[in-house]
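Undergrad: Below is a structure I'd like to ask you about.
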Amino acid sequence: MDSSTGPGNTSDCSDPLAQASCSPAPGSWLNLSHVDGNQSDPCGLNRTGLGGNDSLCPQTGSPSMVTAITIMALYSIVCVVGLFGNFLVMYVIVRYTKMKTATNIYIFNLALADALATSTLPFQSVNYLMGTWPFGTILCKIVISIDYYNMFTSIFTLCTMSVDRYIAVCHPVKALDFRTPRNAKIVNVCNWILSSAIGLPVMFMATTKYRQGSIDCTLTFSHPTWYWENLLKICVFIFAFIMPVLIITVCYGLMILRLKSVRMLSGSKEKDRNLRRITRMVLVVVAVFIVCWTPIHIYVIIKALITIPETTFQTVSWHFCIALGYTNSCLNPVLYAFLDENFKRCFREFCIPTSSTIEQQNSTRVRQNTREHPSTANTVDRTNHQLENLEAETAPLP
């Protein structure tokens, strides 16, 4: 027997035993249509998050224009800033050789996960405005799985970055062999494989359901629904929040003790300054992630344990938690621009290219063409050399 924990539940809204909110929404984790179905007041505001309709139940009517405009404006800002910022981060890391460090390889992975997450916002916006999911089952599966992949890959990558910082600060000798771009790429692949442990099952569980003339994108659970629903919530809370936060806390606790006890880490003031700067940047990124994601995780667990009455404060706080989760996907590029001089310089060169930058790009293209067409380059060199000799021979004598 299949059922959903989100708005895709086929039960009628008037049924007091309904397991989920009656309003449709895309099946993303932040929208929680598959994790956080409202079990206490199924006809209340859609608990599925920003992407769901405020109230499509018979008692409440259509969502207000102010709510719709506010949510759409927020979605648009997060989507544009998130996509542009994260793609710019990935471009800078790929484009500039000096940016291909182990830490930046992890940042690339984080930017990729955030870009994928923000790319789902247009679908969720359309779903919100139309009150139905018009994109079919395949896109439903993709959107839901992307949000799970983003959540797990992001926190796993931040965990990895914290461990990487710990090794760099507390074990600098071992760091020389371990902290390489090649190893960072391997670790990134492993993070995506680990995320597949939840991402792939969710993709198979995602489906579309018809309910009262509309289509819902939601997850289906085997009987008993309440057991599998709560099990998923608990697994997400433990493996995507509690355990990673504990690992991150231990790593930074040990780093702080090390930095306080040792005045010089590498024997060079310049290297120490860079080491502390990068450590500070990673710490800020991790802290912002935890601040943005803690409310939604706590909210989901509380609603799984107790019944929360529908009030204006509950509605506002729920939407605030959802907004924080999505906003995190567009904050990281801003943090890099303010906290890392290399990123700041590369961003500036991309947005406002100087003459030296253009000359450097042209010389890079020439070198690439020379490597790709060595015979042509040799011919041009010989021709130029012959012309120089000819000019020297035909030049008038003094």
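Cβ coordinates are placed from backbone N, Cα and C, and glycine is handled just like the others.
Original residues fill every noted site, and no substitution is shown.
In Swiss-Prot, the entry for mutagenesis Tyr91 to Ala states: Abolishes agonist-induced G-protein-independent receptor internalization; when associated with A-96, A-166 and A-336. The structure shown retains the original residue. Here the residue is the original one, but Swiss-Prot notes a mutagenesis experiment at this spot, Tyr96 to Ala: Abolishes agonist-induced G-protein-independent receptor internalization; when associated with A-91, A-166 and A-336. Listed in Swiss-Prot is the mutagenesis experiment Asp114 to Glu, annotated as follows: No effect on inhibition of adenylate cyclase. Under the heading of mutagenesis, Swiss-Prot lists Asp164 to His, Met, Gln or Tyr and annotates it as follows: Constitutive active. Record note (Swiss-Prot), mutagenesis Tyr166 to Phe: Decrease in phosphorylation, no decrease in G-protein binding. The unchanged residue is displayed. Here Swiss-Prot notes a mutagenesis experiment, Thr180 to Ala, with the remark: Impairs ARRB2- and GRK3-mediated receptor desensitization. According to Swiss-Prot, the mutagenesis experiment Cys346 to Ala carries the annotation: No change in palmitoylation. No change in palmitoylation; when associated with A-351. Quoted from Swiss-Prot, the note on the mutagenesis of Thr370 to Ala is: Abolishes basal phosphorylation; when associated with A-363. Abolishes basal and agonist-induced phosphorylation; when associated with A-363 and A-375. Accelerates agonist-induced receptor internalization.
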Undergrad: For the mutagenesis positions listed here (Tyr96, Tyr166), which one has the lowest count of neighbouring CB atoms within 10 Å of its own CB?
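TA: Taking Tyr96, Tyr166 as the mutagenesis positions, the minimal 10 Å Cβ count falls on Tyr96.
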Undergrad: By a 10 A CB contact count over all chains shown, which of the mutagenesis positions listed here is most packed: Tyr91, Asp114, Asp164, Thr180, Cys346?
TA: Asp114
Undergrad: How long is the line from the C-alpha of Cys346 (mutagenesis position) to the C-alpha of Tyr96 (mutagenesis position), rounded to the nearest angstrom?
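TA: So the Cα of Tyr96 (mutagenesis position) lies 8 Å away from that of Cys346 (mutagenesis position).
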Undergrad: Please report how many Å separate the Cα atom of Thr180 (mutagenesis position) from that of Asp114 (mutagenesis position), as a whole number.
TA: 23
Undergrad: Compare the Cα of Tyr91 (mutagenesis position) against each of the mutagenesis positions Asp114, Asp164, Tyr166 and report the nearest.
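TA: Checked the mutagenesis positions Asp114, Asp164, Tyr166; minimum Cα distance to Tyr91 (mutagenesis position) goes to Asp114.
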